[in-house]
Amino acid sequence: MKVLILACLVALALARELEELNVPGEIVESLSSSEESITRINKKIEKFQSEEQQQTEDELQDKIHPFAQTQSLVYPFPGPIPNSLPQNIPPLTQTPVVVPPFLQPEVMGVSKVKEAMAPKHKEMPFPKYPVEPFTESQSLTLTDVENLHLPLPLLQSWMHQPHQPLPPTVMFPPQSVLSLSQSKVLPVPQKAVPYPQRDMPIQAFLLYQEPVLGPVRGPFPIIV
């Protein structure tokens, strides 16, 4: 009886060992199958990615080079282009060459004849007369007075008349100045005396002056 029990126990132990050995084999098979499926999936993913990348590259090339595709040249007329021009075209008009007048000898001769017949007017220079400068400090002497041919009584009155000082100026109050400025002032007629020119001698200037009976205060003093 004991031998049978031991035999049964041994058989059970062997069966368990066999079961344990079969489980890792299945796991290995399952793992190998899963690895194959993973590799297949990776290959599909890589293929899809490569296709997408190539498509994007093609789109970029189409955007960068829109006219990269070959286009057929279309001519407006089917016949060949002639290399020679048609003979119906009129010849080009040539402009006549105009010779300037100064190159022709006949025109030069006519111009010389005209110049000989009508000579150019030459401007005559004005003669420059010597001008004696006249200064205000110049004074009359007795010989100059005698050469003027003035009457003797007028000359004696000029010679014997003493020099009189100028009258003192009168100061007016401010009210009188205002009254004079407000009143209408009538113009006083004065005799026009010709202004002595520089080129005019003294004798000619004194001939224009009229004899004055009163005291004479001329611009030129008489030296005795």
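Cβ coordinates come from backbone N, Cα and C, glycine included.
Substituted residues are absent from this model; it holds the original ones throughout.
Neighbour density for S33 (variant position): within 10 A of its CB lie 10 other CB atoms from the protein chains shown. Looking at Swiss-Prot, the entry for natural variant S33 to K says: In variant D.
A 10 Å cutoff on Cβ-Cβ distances gives R40 (variant position) a total of 10 other Cβ atoms nearby, all chains included. DSSP gives R40 (variant position) a helix state. A natural variant is reported in Swiss-Prot for this position, R40 to C, and the note states: In variant H.
If you take the C-beta of E51 (variant position) and look for same-chain residues 6 or more apart in sequence within under 8 angstroms, you find none. DSSP gives E51 (variant position) a helix state. Looking at Swiss-Prot, the entry for natural variant E51 to K says: In variant E.
The C-beta environment of E52 (variant position), restricted to residues of the same chain at least 6 apart in sequence and closer than 8 Å, is empty. One natural variant catalogued in Swiss-Prot, E52 to K, is accompanied by this note: In variant C.
Under natural variants, Swiss-Prot gives P82 to H with this note: In variants A1, B, C, F and G.
Where Swiss-Prot documents L103 to I as a natural variant, the accompanying text is: In variant H.
In Swiss-Prot, a published natural variant is listed as H121 to Q, annotated In variant A3.
Natural sequence variation is annotated in Swiss-Prot for E132 to Q, with the remark: In variants A1 and G.
One natural variant named in Swiss-Prot is S137 to R, and its note says In variant B.
The natural variant L152 to P is recorded by Swiss-Prot, whose note states: In variants A1 and H.
Annotation of the natural variant P153 to L in Swiss-Prot: In variants A1, G and H; the original residue is retained in the structure shown.
One natural variant named in Swiss-Prot is P167 to L, and its note says In variant F.
According to Swiss-Prot, the natural variant Q190 to E carries the following note: In variants A1 and G.
S33 (variant position) is 11 Å away from R40 (variant position) when you measure Cα to Cα.
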